[in-house]
Amino acid sequence: MSCVPWKGDKAKSESLELPQAAPPQIYHEKQRRELCALHALNNVFQDSNAFTRDTLQEIFQRLSPNTMVTPHKKSMLGNGNYDVNVIMAALQTKGYEAVWWDKRRDVGVIALTNVMGFIMNLPSSLCWGPLKLPLKRQHWICVREVGGAYYNLDSKLKMPEWIGGESELRKFLKHHLRGKNCELLLVVPEEVEAHQSWRTDV
């Protein structure tokens with residue numbers, strides 16, 4: 001699984017005040033080159049310093065040492081187009097685990113209070129500057145709760161997309177999981193994964 005190149009502005013974060021009674025401060029990292037995995041991770045942790053490109057590159061090299069044959073090869077593979085193994089290993093360095101969601105299961109059994117956030121891999125339109133091409137590639141996005149509501153923190157969005165409460169979130173997840181080539185990861189603390197307390201049907 002990989003992410004879609006994006007020729008937009010450089011990655012940047014914004015503290016956005018959204019129109020609510022008590023506007024939450026939301027960290028939303030924007031897309032730069034092929035670094036959507038990095039942006040999704042930082043958006044999950046709501047921290048611009050949670051991970052860097054160098055951190056993910058070190059993890060990638062550790063997981064795939066035999067792929068780093070020459071400096072040219074290293075440059076070609078080190079473009080930030082990271083797969084699920086890098087994301088899972090990165091989360092483990094922070095004491096978290098990525099639980100792969102079986103799409104045959106009902107999202108209604110997810111124990112949302114025990115899940116810090118969600119990372120989704122889904123098809124996204126391929127763009128070149130302002131032009132949208134008739135092609136799609138896989139893209140990493142983050143969804144998480146901030147200030148009592150859930151937001152889509154896709155790094156390609158201009159600002160966080162409000163989803164709503166728990167019922168709206170489940171509808172959002174169901175909608176995307178019905179599509180082709182969509183995968184869902186639950187980001188949970190290690191102890192939650194160990195006891196499988198991310199689910200209510202155990």
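Backbone N, Cα and C atoms are what each Cβ position is placed from, and that goes for glycine too.
Don't expect the noted substitutions in this model, because it carries the original residues.
Per Swiss-Prot, domain 'Josephin' is recorded for 23-202, and the stated evidence type is sequence analysis. A mutagenesis experiment is reported in Swiss-Prot for this position, Cys36 to Ala, and the note states: Loss of deubiquitination activity, no change in subcellular location. Sequence annotations record features per position, and here Swiss-Prot assigns active site, nucleophile to Cys36. Summarising the annotation, Swiss-Prot assigns active site, proton acceptor to His139.
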Rounded distance in angstrom between the Cα atoms of Cys36 (mutagenesis position) and His139 (active site, proton acceptor): 7
Surrounding CB atoms that lie within 10 Å of the CB of the residue listed as 'active site, proton acceptor', all protein chains: 26
Per-residue pLDDT averaged over the domain 'Josephin' (23-202), given as an integer: 87
Structural state of His139 (active site, proton acceptor), classified by DSSP into three states: strand
Secondary structure of Cys36 (mutagenesis position) (DSSP, helix/strand/coil): helix
